[in-house]
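Some notes on the structure that comes next.
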Amino acid sequence: MMLIPTHHFRDIERKPEYLQPEKCAPPPFPGPAGAMWFIRDGCGIACAIVTWFLVLYAEFVVLFVMLVPSRDYAYSIINGIVFNLLAFLALASHCRAMLTDPGAVPKGNATKEFIESLQLKPGQVVYKCPKCCSIKPDRAHHCSVCKRCIRKMDHHCPWVNNCVGENNQKYFVLFTMYIALISLHALIMVGFHFLHCFEEDWTKCSSFSPPTTVILLILLCFEALLFLIFTSVMFGTQVHSICTDETGIEQLKKEERRWAKKTKWMNMKAVFGHPFSLGWASPFATPDQGKADPYQYVV
């Protein structure tokens, strides 16, 4: 007897009650193009506010405790420009990482009509997420906080109140890089300022009282050291993940590699855009990644 090839529809959690595409409601009407993405999560919003507060605190101490009272105008101007530029780029990267759709799969598109429109060939399957009722592209994972399946999801970061995925990984990498740079810059300036205050009169090295100055500088030093270590490790982890073309979740789950292997340079260009330019370091440049839309899997 000859068997007729059939298409396959698989549920990611292998629950029989979810295997019927008719169980899904029709997908919601798409929102306007360019609509802002924002996750309403209390913990994430609180972490994002704390992030901005800490950067603005560092800005306050650097400007009004160290640079403004300094008699070396060249030192104050140069360091003020560098620190403010890095802080601006860090906060801009934070906003882009937080407000950019990380690559959410259309919700509720696992309908019978949509599956038939894919025109699957024999031997091909599609995977469905029972939680958001979406057809999962290859390398997509469901986020319990965003309540969506995210393409190439690396992890959900509460500090940016968003998932780090296919569309916003560049901005997250820039955010960690610029935070690490301003943390290092702040530590260096705190060290020089302490030396200056020890050599000079404490009452002349700051517009604040000596005890207040010491407390503000120690708090900034602790904050800068903590975030320098944290963001440097995160930056290195992200760059390694990009170069190996393997997300944090894929590494954690030890998922079998089903995608084509590319060079490290090609993987970097896939995240930061083609070709290499100063736009790689800009949170305002949107990378042209030329992404595909792979809903189908060959098994």
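Each residue, glycine too, has its Cβ placed from N, Cα and C.
Heads up, this one's the original sequence, none of the swaps are in it.
Listed in Swiss-Prot is the mutagenesis experiment Tyr18 to Phe, annotated as follows: Decreased phosphorylation by FGFR1. Per Swiss-Prot, mutagenesis Val61 to Arg is noted as: Loss of function in calcium transport. Summarising the annotation, Swiss-Prot assigns domain 'DHHC' to 126-177. The annotation that Swiss-Prot gives for the mutagenesis experiment Cys129 to Ser reads: No effect on ZDHHC3 palmitoylation. Changed protein structure. Decreased protein-cysteine S-palmitoyltransferase activity. The annotation that Swiss-Prot gives for the mutagenesis experiment Cys132 to Ser reads: No effect on ZDHHC3 palmitoylation. Changed protein structure. Decreased protein-cysteine S-palmitoyltransferase activity. Looking at Swiss-Prot, you'll find the mutagenesis Cys133 to Ser noted as follows: No effect on ZDHHC3 palmitoylation. No effect on protein-cysteine S-palmitoyltransferase activity. A mutagenesis experiment is reported in Swiss-Prot for this position, Cys146 to Ser, and the note states: Decreased ZDHHC3 palmitoylation. Changed protein structure. Decreased protein-cysteine S-palmitoyltransferase activity. Quoted from Swiss-Prot, the note on the mutagenesis of Cys157 to Ser is: Loss of protein-cysteine S-acyltransferase activity. Loss of ZDHHC3 palmitoylation. Annotation source Swiss-Prot lists active site, S-palmitoyl cysteine intermediate at Cys157. In Swiss-Prot, a published mutagenesis experiment is listed as Tyr295 to Phe, annotated Decreased phosphorylation by SRC and increased autopalmitoylation; when associated with F-297. What Swiss-Prot says about the mutagenesis result for Tyr297 to Phe is this: Decreased phosphorylation by SRC and increased autopalmitoylation; when associated with F-295.
Feature annotations (Swiss-Prot) mapped to structure.
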| residue | record | contacts (Cβ under 8 Å, 6+ apart) |
| --- | --- | --- |
| Val61 | mutagenesis position | Ala186, Leu216, Leu217, Leu219, Leu220 |
| Cys132 | mutagenesis position | Val105, Lys107, Gly108, His142, Lys147, Arg148, Cys149 |
| Cys146 | mutagenesis position | Ile39, Pro102, Ala104, His156, Asn162, Cys163 |
| Cys157 | mutagenesis position | Ala97, Cys163, Val164, Phe172 |
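All chains included, 21 other C-beta atoms sit within 10 angstroms of the C-beta of Cys129 (mutagenesis position).
Across the domain 'DHHC' (126-177), the DSSP tally of helix, strand and coil residues reads 9 helix, 21 strand, 22 coil.
For the domain 'DHHC' (126-177), the predicted model reports an average pLDDT of 92. Residue density at Cys133 (mutagenesis position): 19 other Cβ atoms are found within 10 A of its Cβ, drawing on all protein chains shown.
In the three-state DSSP scheme, Val61 (mutagenesis position) falls into the helix class.
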